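Working notes for the structure below.
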Amino acid sequence: MAQRMTTQLLLLLVWVAVVGEAQTRIAWARTELLNVCMNAKHHKEKPGPEDKLHEQCRPWRKNACCSTNTSQEAHKDVSYLYRFNWNHCGEMAPACKRHFIQDTCLYECSPNLGPWIQQVDQSWRKERVLNVPLCKEDCEQWWEDCRTSYTCKSNWHKGWNWTSGFNKCAVGAACQPFHFYFPTPTVLCNEIWTHSYKVSNYSRGSGRCIQMWFDPAQGNPNEEVARFYAAAMSGAGPWAAWPFLLSLALMLLWLLS
């Protein structure tokens, strides 16, 4: 009798530990990976409403990591944000430039990139994003709209001549059509910002990839995406039901013992 009670007590303790661990992981995912801002050059400490966000950054106005001023600067050539010159190989086509503006808005404003934030040791930022699963249609359209524009590099994070205060092509770096340096949409989106993005096989609306473009009237679809990946990273995603199944098995053992 005493042995049976000891066994039952041990089973109960195991059940409590398992369920407790699962709840801890879920809580960690919610606080550390969701609704957060990067520790970077222009980001706010915490996301919040910004009613006057400018033009292409407006989809994030209900909950943003960027200020109104940052959103305005995101639309300018050689803005104070990073002194980056989109027209380094002649005038960039407006259809192409709008993708880079949207890319900047997503980077500066989105509070839904937590699952992909990584620490870095750089003078201008302490954190970056890595391998954000960008919806394939957003990447394909970006590449298509930039086919007629020119550039001189495949990695825009490094290798520029900054002596004039903004980026210019390095000596010997020839200006070529985008498709010369970016032969496919995947190369463009994965390589241009040193793997900040990783093109997803999922489509817009799937809940499994980050949308650069969305209609705020329909809500922010990237919130669901962030929750999915945060849960998966915390070990509480598709396996969230296993504590219950284990507890059920333990209870059966208890009854049969």
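Even glycines carry a Cβ here, placed using N, Cα and C.
If you look for the noted substitutions, you won't find them, since the model keeps the original residues.
According to Swiss-Prot, the features are:
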type	residues	note
BINDING	ASP103, TYR107, TRP124, ARG125, LYS126, GLU127, ARG128, HIS157, LYS158, GLY159, TRP160, ASN161, TRP162, SER196	folate binding site
MUTAGEN	TYR82 to Ala	Slightly reduced affinity for folate
MUTAGEN	ASP103 to Ala	Strongly reduced affinity for folate
MUTAGEN	TYR107 to Ala	Moderately reduced affinity for folate
MUTAGEN	TRP124 to Ala	Moderately reduced affinity for folate
MUTAGEN	ARG125 to Ala	Moderately reduced affinity for folate
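Taking the features listed in Swiss-Prot, we show where each one sits on the structure.
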residue	record	DSSP (3 states)
TYR82	mutagenesis position	coil
ASP103	mutagenesis position	helix
ARG125	mutagenesis position	strand
LYS158	folate binding site	coil
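Highest local Cβ density among the recorded positions ARG125, LYS126, ARG128, LYS158 belongs to ARG128, counted as other Cβ atoms within 10 Å over all protein chains shown.
The distance from the Cα of ARG125 (mutagenesis position) to the Cα of TYR82 (mutagenesis position) comes to 12 Å. Counting in whole angstrom, TRP162 (folate binding site) lies 11 from TYR82 (mutagenesis position) by their C-alpha atoms. Every protein chain considered, the tally of other Cβ atoms within 10 Å of the Cβ of ASP103 (mutagenesis position) stands at 21. Measuring Cα to Cα from LYS126 (folate binding site), none of the mutagenesis positions TYR82, ASP103, TYR107 fall within 10 Å.
Figure note: comparing Cβ neighbours within 10 Å for the recorded positions TYR82, TYR107, TRP160, TRP162, the maximum is reached by TYR107. For the pair formed by ASP103 (mutagenesis position) and TYR82 (mutagenesis position), distance between Cα atoms is given as 14 Å, rounded to the nearest Å.
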